[in-house]
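Reviewing the structure listed below.
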Amino acid sequence: MMSSRLVGTALCRQLSHVPVPQYLPALRPTADTASSLLHGCSAAAPAQRAGLWPPSWFSPPRHASTLSAPAQDGGKEKAAGTAGKVPPGEDGGAEKEAVVSYWAVPPSKVSKEDGSEWRWTCFRPWETYQADLSIDLHKHHVPTTILDKLALRTVKALRWPTDIFFQRRYACRAMMLETVAAVPGMVGGVLLHLKSLRRFEHSGGWIRALLEEAENERMHLMTFMEVAQPRWYERALVLAVQGVFFNAYFLGYLLSPKFAHRVVGYLEEEAIHSYTEFLKDIDSGAIQDCPAPAIALDYWRLPQGSTLRDVVTVVRADEAHHRDVNHFASDVHYQDLELKTTPAPLGYH
């Protein structure tokens, strides 16, 4: 302890005899320098040119915006994150730079085959298709096992309150149906995705197939939203039903994927029946056959002049495809196989 004190005392004595550099007095704050520091005046400019104030080790790096750079450089540089020009607005304003993003990622411009602008951002032209109307609408999987019978009775039990609530308001009924039908594909796709990551294995294309099914059902909902505007209590019902059904199906898929897919297969059979009744009411005049929404014309590549009846027809064909896919997936599990061993029907809406 004493030796440390002696060494410290000797070091202090040596430092006390070190001559002070001549430029240090220039660092003492005066009235002028204090004023320049407080008000941003140019009084410190001579000291800066002389290299005396501030020293390089004291001055922090400058983190200023680059937006003012064009004014200083005569407008030679453009601000980062801008691309393209915006045409003058309706108020006669001048052209403005279109701010894309901080990362300067420009949005892609998509056009139709005829060169007109593509109006939708929720889907692209290469995601559109023509529905296969030749599919058999009368297929029915006859339940043979206890799980099959339980799945069928579960779907029948879900249909009973729907019939009471909506009766023959099939536009609103279809809207409610699609909010439920879009859940299983997403749940199954997510669980298979996590399984693929967890086991370091491929899925056989089933992740994409189920997510495509969920997206297709969501597009059904977006279409019928243009036809039937839901009331506030119907929106509240959607929240309740979706919250319960999502968690129930999630748990059911974890416990038994073959049961979960069988439930969806029977649910799609009921959807086919509902859309068939929808078409009967359109043909009888009970429901007005209004023009098809624009989103339906582009998504299903329907010809101009198509009506609501054409939309319901292609949606019913989609449901028939979903019926076949889910019954097929359930059959794969019943044979004690995994979905990854059987190629998925990609693009099979």
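Cβ atoms here come from the backbone N, Cα and C positions, even for glycine.
Remember, predicted model here, so these are calculated numbers, not experimental data.
Among the features that Swiss-Prot reports, Fe cation 1 binding site is placed at GLU178, GLU217, HIS220, GLU319. The Cβ of GLU217 (mutagenesis position) has GLU178, ALA181, ALA182, GLY185, HIS322 as same-chain neighbours under 8 Å, each 6 or more residues away in sequence.
What Swiss-Prot lists as Fe cation 2 binding site is GLU217, GLU268, GLU319, HIS322. A C-beta separation below 8 Å, combined with a sequence spacing of at least six in one chain, links GLU268 (Fe cation 2 binding site) to ALA181, GLU319, ALA320, HIS322, ARG323, ASN326.
Taking Cβ-Cβ distances under 8 Å and a sequence separation of 6 or more, the neighbours of CYS172 (mutagenesis position) in its chain are PHE166, ALA228, PRO230, GLU234. Among the sequence features in Swiss-Prot, the mutagenesis site CYS172 to Ala is noted as follows: No effect.
Annotation of the published mutagenesis GLU217 to Ala in Swiss-Prot: Loss of activity; the original residue is retained in the structure shown. Mapped onto three states, the DSSP output places GLU217 (mutagenesis position) in helix.
The annotation that Swiss-Prot gives for the mutagenesis experiment TYR253 to Phe reads: No effect. In the structure as shown, the Cβ atom of TYR253 (mutagenesis position) sits within 10 Å of 21 other Cβ atoms. For the recorded site, TYR253 (mutagenesis position), the DSSP three-state label reads helix.
Long-range Cβ contacts of GLU270 (mutagenesis position) within its own chain (separation 6+, distance under 8 Å): VAL155, ARG159. For the mutagenesis of GLU270 to Asn, Swiss-Prot gives this note: Loss of activity. The structure shown keeps the original residue.
Neighbours of TYR275 (mutagenesis position), defined as other CB atoms within 10 A of its CB across all chains, total 25. Per Swiss-Prot, mutagenesis TYR275 to Phe is noted as: Loss of activity.
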What is the total of other Cβ atoms whose distance to the Cβ of GLU319 (Fe cation 1 binding site) is within 10 Å? 26
Give the number of CB atoms, excluding that of HIS322 (Fe cation 2 binding site) itself, located within 10 Å of its CB. 25
Do me a favour and check the Cα-Cα span between HIS220 (Fe cation 1 binding site) and TYR275 (mutagenesis position); whole Å is fine. 12
